[in-house]
Amino acid sequence: MIKNNKRIKSTVCALSLVALTLGSAVSLACTRFVYLDPHNPDYPITARSMDWADDTETNLWIFPQELKRSGGAGQYSLEWTSKYGSVIASAFDGRKGMASTTDGVNEKGLAANVLWLAESEYPKTKPTAKKPGLSVAAWAQYVLDNFATVDEAVKSLQQEKFILVTKQVEGQKRLATLHLSLSDSSGDSAIIEYIDGKQVIHHSKNYQVMTNSPTFDQQLTLNAYWDQIGGNVMLPGTNRAADRFVRASFYVKNVNPNKLIPGVAEKGKIEKDKADLATAFSIIRNASVPYGYSLPDMPNIASTRWRTVVDHKSLQYFFESAVSPNIFWVDLKKINFAPRGGSAAKLDLGPNQSTIYSGQASGHFKPAQPFEFAGL
């Protein structure tokens with residue numbers, strides 16, 4: 001199923017959803033958005049935050065072309081060979097059977113992000129030889145390995161060539177339930193969710209923001225309600241996903257760095273690009289949860305551990321840890337993504353992503369064997 005730019009204007013429905021979301025806890029609080037500066041329209045930027053109660057054990061990886069992959073779904077796993085190289089942020093890659101790709105960008109400028117969605121329900125059909133399985137832990141990587149644009153990825157995903165599978169979160173009585181966002185160098189965007197066992201794709205350049213619960217169609221309803229109020233009058237300010245969605249949506253549409261930096265419009269493309277990067281970082285920080293903040297009765301409201309920003313046109317991947325004084329970045333143009341005989345490269349970020357890097361960090365990656373995706 002695919003939904004394209006459907007506007008929902010029912011205020012009554014929106015008010016009901018506001019009441020519903022105020023009464024529910026968020027399982028995992030992350031935010032993702034695509035910033036499209038109307039004064040710099042050919043320069044899209046994607047930013048995301050990772051909020052989690054414990055150390056996500058995140059590292060950065062360089063994956064080359066022609067890397068053989070298995071989808072982590074047991075006997076009938078989807079198998080493929082990567083067409084494009086990528087730089088990604090992992091989670092739990094030090095734990096056998098737990099690793100995943102949570103965020104990243106490939107050499108063509110396609111970005112992928114997975115965020116928590118408690119309402120996710122994946123197909124109950126078991127993988128077979130004719131229709132193999134793909135673990136949610138490998139979902140983002142599959143897209144980065146195989147596609148150059150959002151449109152190309154969406155057209156392939158619509159064919160449903162695989163069955164998406166999940167497993168219980170280690171030490172918890174719940175399944176890993178995620179949804180996927182995609183964005184590219186044209187500013188195109190897509191949100192892919194599994195609701196009631198069926199794939200739902202929201203594909204439009206207008207779908208710039210994604211958080212967690214509720215489902216994306218309901219987030220659009222909430223946003224329509226707040227649009228009527230107007231962000232200059234009042235914006236919801238809690239750490240809940242619905243509130244972060246509204247705040248991020250307001251700012252990505254209303255910020256104007258040209259007003260803040262004198263003469264930026266006349267200083268040329270480089271200065272405009274710098275201003276847009278600063279804007280993206282400021283918005284994602286606004287949607288972040290302060291480090292060390294938690295609620296005793298709501299353990300799933302968690303601190304922001306790290307943030308990433310993707311410069312799709314310059315092919316730069318920025319990383320900011322909550323416990324490091326520096327932002328650093330990886331310039332994909334400086335990386336040789338040619339096949340490496342099955343090997344990859346890893347940038348060890350240390351416990352709680354506390355290892356300090358500065359500036360362009362591609363030279364600090366060390367050869368490493370790719371991790372295996374968490375699976376059945």
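In case you wondered, yes, glycine gets a Cβ from its N, Cα and C as well.
Features of the protein shown, as given by Swiss-Prot:
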type	residues	note
ACT_SITE	Cys30	active site, nucleophile
MUTAGEN	Cys30 to Ser	Loss of activity
MUTAGEN	Arg48 to His	Retains 6% of wild-type activity
MUTAGEN	Asp51 to Asn	Retains 5.1% of wild-type activity
MUTAGEN	Asp51 to Glu	Retains 10.9% of wild-type activity
MUTAGEN	Trp52 to Phe	Retains 4% of wild-type activity. Retains 0.13% of wild-type activity; when associated with Y-116
MUTAGEN	Trp52 to Ile	Retains 0.9% of wild-type activity. Retains 0.02% of wild-type activity; when associated with N-116
MUTAGEN	Trp116 to Tyr	Retains 1.5% of wild-type activity. Retains 0.13% of wild-type activity; when associated with F-52
MUTAGEN	Trp116 to Asn	Retains 81.2% of wild-type activity. Retains 0.02% of wild-type activity; when associated with I-52
MUTAGEN	Arg244 to Leu	Retains 7.4% of wild-type activity
* Asked: Between the mutagenesis positions Cys30, Trp116, Arg244, which lies closest to Arg48 (mutagenesis position), Cα to Cα?
  -> Cys30
* Including all protein chains displayed, how many Cβ atoms other than that of Trp52 (mutagenesis position) lie within 10 Å of its Cβ? -> 20
* Asked: Among the mutagenesis positions Cys30, Asp51, Trp52, Trp116, whose Cα is within 10 A of the Cα of Arg244 (mutagenesis position)?
  -> Cys30
* **Fewest Cβ neighbours within 10 Å, where candidates are the mutagenesis positions Cys30, Arg48, Asp51, Trp116, Arg244** => Trp116
* **Rounded Cα separation (Å) that holds between Cys30 (mutagenesis position) and Asp51 (mutagenesis position)** => 5
